[in-house]
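Data first, discussion second: the structure below is written as structure tokens.
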Amino acid sequence: EDCIAVGQLCVFWNIGRPCCSGLCVFACTVKLP
């Protein structure tokens, strides 16, 4: 599965996708309702 790179802008289609590292934007690691 694709992951979010550090510093990548978090947009709606990235919500809930895994991060490439622990330093990514928090919102990308959280599934919104």
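Positions of Cβ are set from backbone N, Cα and C atoms, glycine also.
Original residues only: the substitutions mentioned are not part of this model.
For the mutagenesis experiment Asp2 to Ala, the note given by Swiss-Prot reads: Increase in toxicity in insect larvae. According to its DSSP assignment, Asp2 (mutagenesis position) is coil. Here the Cβ of Asp2 (mutagenesis position) has 8 other Cβ atoms within 10 Å, regardless of which shown protein chain they belong to.
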